[in-house]
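The substrate binding site annotation in Swiss-Prot covers GLN105, ASN147, ASN170, TYR230, TYR266, GLY270, GLY290, HIS299, HIS316. A mutagenesis experiment is reported in Swiss-Prot for this position, CYS59 to Ser, and the note states: Has no effect on the catalytic efficiency; when associated with S-64. Swiss-Prot gives this note for the published mutagenesis CYS64 to Ser: Has no effect on the catalytic efficiency; when associated with S-59. Here Swiss-Prot notes a mutagenesis experiment, CYS139 to Ser, with the remark: Loss of the catalytic activity; when associated with S-61. For ASN147 to Ser, Swiss-Prot lists a mutagenesis experiment annotated as follows: Decreases the affinity and the specific activity for both donor and acceptor substrates. Decreases the catalytic efficiency for the donor and acceptor substrates by 17- and 32-fold, respectively. In Swiss-Prot, a mutagenesis experiment is listed as SER148 to Ala, annotated with the note Decreases the affinity for the donor and acceptor substrates by 4.5- and 4-fold, respectively. Almost no change in specific activity. Experimental mutagenesis is annotated in Swiss-Prot for TYR191 to Ala, with the remark: Drastic decrease of the catalytic efficiency for both donor and acceptor substrates by 44- and 115-fold, respectively. Quoted from Swiss-Prot, the note on mutagenesis experiment TYR230 to Phe is: Decreases the catalytic efficiency for the donor and acceptor substrates by 2- and 12-fold, respectively.
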Amino acid sequence: MVTLRKRTLKVLTFLVLFIFLTSFFLNYSHTMVATTWFPKQMVLELSENLKRLIKHRPCTCTHCIGQRKLSAWFDERFNQTMQPLLTAQNALLEDDTYRWWLRLQREKKPNNLNDTIKELFRVVPGNVDPMLEKRSVGCRRCAVVGNSGNLRESSYGPEIDSHDFVLRMNKAPTAGFEADVGTKTTHHLVYPESFRELGDNVSMILVPFKTIDLEWVVSAITTGTISHTYIPVPAKIRVKQDKILIYHPAFIKYVFDNWLQGHGRYPSTGILSVIFSMHVCDEVDLYGFGADSKGNWHHYWENNPSAGAFRKTGVHDADFESNVTATLASINKIRIFKGR
């Protein structure tokens, strides 16, 4: 009798589990695509759904960026469905996004964007989103390292290097400043005019502000024919093709609309890095943002503390961007390390 009860319990448990999983996957599939009742197609769909389930499992950090209903201000701005990287599957821009993007640097007679993107993905892998494919840890900790002079004598280097991802931007040298800025870089955000040579294992994230930026990256790893945009740019770069990622133009507009509320002409690389990291990381720490303790705005590699022309260009609203990051820190979505 006891054996029969155990067997019955096992059968019931199996049936409940089977019904639950079947219901879950069918409902999930229905939200994505219409279900096709061919065995091979079903297996593929179940496999893809299982991958998505694993990728998007709950964060295990103490404070998880994506957690909602903790701040109305944050919930109004953060859109988890936005895709930060351009791929062959999501490359079609809506008309209003395309028109807005074209105005950023007022490019004269740009080439056809669709043709440019097709050529881009003949050279750069564009069939998957590498950042999301790598999402295999319960708590991904990321350091976003800005270029502020407040990093000098901060001794943040080892702390920065302890993160899973370390994002840097533009010129950002590390040689000679290792104790303060660290040695590790996993992703480096650049545009053609700010490019610097990267380490072999560093992923380059190109931030395109105009069509020629996309053409440049193709040229720079193939023919080397583009050596000038509005200023001279490197004709050739040494970056592995599978290490080249493209920041999505629609994501730039999302940052501008949702987070900057239209302040400035367009977002700085700094705030683009911050919001990008919030969408691919579970925990984000900022280093090298803002002025130093004396109120000076300068780069950590500059010997002139009073420098800060980059803040006075009128292109970016540095004060508003600073307020955004300060607010994010105040509601425990990110942490800011202010250095010296």
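Cβ atoms here come from the backbone N, Cα and C positions, even for glycine.
Residues as originally present; substitutions not included.
Put simply, ASN170 is the one of the recorded positions CYS59, CYS139, ASN170, HIS316 whose Cα lies nearest to the Cα of SER148 (mutagenesis position).
A 10 Å cutoff on Cβ-Cβ distances gives TYR191 (mutagenesis position) a total of 22 other Cβ atoms nearby, all chains included. Taking the Cα of GLN105 (substrate binding site) as the reference point, the closest of the mutagenesis positions CYS64, CYS139, TYR191 is TYR191. Neighbours of TYR266 (substrate binding site), defined as other CB atoms within 10 A of its CB across all chains, total 19. With a 10 A radius on its CB, HIS316 (substrate binding site) counts 20 other CB atoms from all the protein chains. Residues near CYS59 (mutagenesis position) in space but far in sequence (CB under 8 A, at least 6 apart, same chain), listed by position: ILE65, GLY66, GLN67, GLY138, CYS139, ASP282. When secondary structure is read from DSSP and collapsed to three states, CYS139 (mutagenesis position) falls in the coil class.
GLY290 (substrate binding site) sits 28 Å from TYR230 (mutagenesis position), taking the C-alpha atoms as the reference points. Sequence-distant contacts (6 or more apart, same chain, Cβ under 8 Å) of ASN147 (mutagenesis position) comprise MET169, ASN170, LYS171, ALA172, GLY270, GLY288, HIS299, TYR300, TRP301.
Take the Cα of TYR230 (mutagenesis position) and measure to each of the recorded positions CYS64, TYR191, TYR266, HIS316: the nearest one is TYR191. On the backbone, the CA of TYR266 (substrate binding site) and the CA of CYS64 (mutagenesis position) stand 28 Å apart. Packing around CYS64 (mutagenesis position) is summarised by its Cβ count: 18 other Cβ atoms lie within 10 angstroms of its Cβ, all protein chains included. TYR191 (mutagenesis position) falls outside any helix or strand according to DSSP and counts as coil. In this structure the alpha carbons, written CA, of HIS316 (substrate binding site) and TYR191 (mutagenesis position) are 16 Å apart. Within the group of recorded positions (GLN105, TYR230), the Cβ with the highest number of other Cβ atoms inside 10 Å belongs to GLN105.
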